[in-house]
Amino acid sequence: MEEVTTCSFNSPLFRQEDDRGITYRIPALLYIPPTHTFLAFAEKRSTRRDEDALHLVLRRGLRIGQLVQWGPLKPLMEATLPGHRTMNPCPVWEQKSGCVFLFFICVRGHVTERQQIVSGRNAARLCFIYSQDAGCSWSEVRDLTEEVIGSELKHWATFAVGPGHGIQLQSGRLVIPAYTYYIPSWFFCFQLPCKTRPHSLMIYSDDLGVTWHHGRLIRPMVTVECEVAEVTGRAGHPVLYCSARTPNRCRAEALSTDHGEGFQRLALSRQLCEPPHGCQGSVVSFRPLEIPHRCQDSSSKDAPTIQQSSPGSSLRLEEEAGTPSESWLLYSHPTSRKQRVDLGIYLNQTPLEAACWSRPWILHCGPCGYSDLAALEEEGLFGCLFECGTKQECEQIAFRLFTHREILSHLQGDCTSPGRNPSQFKSN
């Protein structure tokens, strides 16, 4: 059945069929400019549990002005391996060829993430399929596990990509965010892993998706699911910004000057809270159509403390710091420190400075979870695909289209004003 999303209204795309049965989780969103097409991905599960994931599903949306007309739900059976469940959709669009790569993991049977971490025995495979017609048809699955991870797999208790979107950098590099539970050592007498900790990293390709590699782990902080966005300061240097989930009640942020091979300035952002155990969040960069006054409070007491830095890249980052950015960041995430509720949209007008996030504009009041953003820069539009409900966050995955002006009108340029109440920004 076709549905239409109008600007500024939430439109459910995937609905839970029963509170103990078929459930859709883990949204990923991609926009393809030449065809004005949204691709909305999700996991179909037999229950809400991770180990009961089945396969990925897709709905294609055609944008007509500020309307999106959605086609029917399509199961992506191409994105499967025999005896495995498919999880964590992570799409990226390659502009030169027009090819869409859909990354995901395939996990053996019903083996849980916890079982893999405790035993140190990985049950996940790194895979992708691709489409050359904006998601109408898809290739056969390709397993990249040996090519990308190879002998290092013995140190990866388990791993995953995304979830959410990947990006293509100005250099042409394709970047897929990922994380692994890394095993630094083993108790040989018991054949059990020792001090296993999760760290984010990037998987990338410099030849339009023909071959793939992985970058260095983001250390020393524990980081899990992440997304990245490329920002450009006035000095003209592109910098890759990473936003990662942590269990530390605050979001982790890091910067890369080598296109994602390594990250520096890993820090906790006190302005971006995490609920207990954390939650996935989404980030996109964009060039603003209009520029109000910029954030002034870069010396806030909430400015993050630098945990790690690289001398070789410090000079470039220092050159960019303190200058207005050509790129802004938009970030989506639950806004409560206590539970996954009230999905917020945050704006950062100076991404290379500390503590310059706005107060959130509440896009959905009530239970919420994972989300994914897409920026339509030339049109001044944004899309958000997010988990939400009235009693539980897994009741549906909804889509919202909103404008650049709408963001500014709700946030009113606020960055750090302590007297502002997030309830002022709630949207019906």
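Cβ coordinates come from backbone N, Cα and C, glycine included.
Original residues fill every noted site, and no substitution is shown.
According to Swiss-Prot, the feature active site, proton acceptor maps to D50. The Cβ of D50 (mutagenesis position) has 18 other Cβ atoms within 10 Å, all protein chains considered.
Annotation source Swiss-Prot lists active site, nucleophile at Y370, citing experimental evidence. Listed in sequence order, R25, I26, P27, P163, G164, C279, Q280, F386, E387 are the same-chain residues at least 6 apart in sequence whose CB falls under 8 Å from the CB of Y370 (active site, nucleophile). In the three-state DSSP assignment, the secondary structure recorded for Y370 (active site, nucleophile) is strand.
Annotated active site per Swiss-Prot: E387, in sequence order, evidence recorded as sequence analysis.
Cβ contacts within 10 Å of R245 (substrate binding site), excluding its own Cβ and spanning all protein chains shown: 23. DSSP assigns R245 (substrate binding site) to coil in the three-state reduction, placing it in neither a helix nor a strand. Positions annotated as substrate binding site by Swiss-Prot: R25, R45, Y179, Y181, E225, R245, R340.
While the structure shown retains the original residue, Swiss-Prot records the mutagenesis experiment R25 to H with this note: Loss of enzyme activity.
Around R45 (mutagenesis position), the same-chain residues six or more apart in sequence whose CB sits under 8 Å from its CB are I22, T23, Y24, R25, D52, A53, L54, listed in sequence order. Under its mutagenesis entries, Swiss-Prot includes R45 to V with the note: Loss of enzyme activity.
Mutagenesis annotation in Swiss-Prot: D50 to S or A, described as Nearly abolishes enzyme activity; the structure shown retains the original residue.
Long-range neighbours of E51 (mutagenesis position) (same chain, six or more residues apart, CB within less than 8 Å of its CB): R85, H110, V111, T112. Mapped onto three states, the DSSP output places E51 (mutagenesis position) in helix. Swiss-Prot documents E51 to D as a published mutagenesis change and attaches the note Decreases enzyme activity.
Annotation of the published mutagenesis N88 to D in Swiss-Prot: Markedly decreases enzyme activity; the original residue is retained in the structure shown. The number of other Cβ atoms within 10 Å of the Cβ belonging to N88 (mutagenesis position), over all protein chains shown, comes to 26.
Cβ-based neighbour count (10 Å, all protein chains) for V107 (mutagenesis position) stands at 25. For V107 to M, Swiss-Prot lists a mutagenesis experiment annotated as follows: Markedly decreases enzyme activity.
Secondary structure at R114 (mutagenesis position), as computed by DSSP, is helix. While the structure shown retains the original residue, Swiss-Prot records the mutagenesis experiment R114 to Q with this note: Decreases enzyme activity.
Taken residue by residue with DSSP, G162 (mutagenesis position) is part of neither helix nor strand, so it is coil. For the mutagenesis experiment G162 to A, the note given by Swiss-Prot reads: Markedly decreases enzyme activity.
In the three-state DSSP classification, Y179 (mutagenesis position) falls within a strand. According to Swiss-Prot, the mutagenesis experiment Y179 to F carries this note: Loss of enzyme activity.
For the mutagenesis experiment Y181 to A, the note given by Swiss-Prot reads: Markedly decreases the recruitment within caveola. Note on Y181 (mutagenesis position): other Cβ atoms within 10 Å of its Cβ, all shown chains, come to 21.
In Swiss-Prot, the entry for mutagenesis Y181 to F states: Nearly abolishes enzyme activity. The structure shown retains the original residue.
Experimental mutagenesis is annotated in Swiss-Prot for F187 to R, with the remark: Decreases the recruitment within caveola.
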Could you round the CA separation between R340 (substrate binding site) and G162 (mutagenesis position) to a whole angstrom and send it over?
19
Reported as an integer number of Å, what is the Cα distance between N88 (mutagenesis position) and R114 (mutagenesis position)?
16
Farthest-apart CA atoms of R25, R45, Y179, Y181, E225, R245, R340, residues recorded for substrate, distance in Å:
24
Fewest other CB within 10 angstroms, which one of the recorded positions R25, R114, R340?
R114
Given the mutagenesis positions D50, R114, Y179, Y181, state which is nearest to E225 (substrate binding site) when distance is taken between Cα atoms.
Y179
Fill in the CA-CA distance, D50 (mutagenesis position) to Y181 (mutagenesis position), as an integer in Å.
17
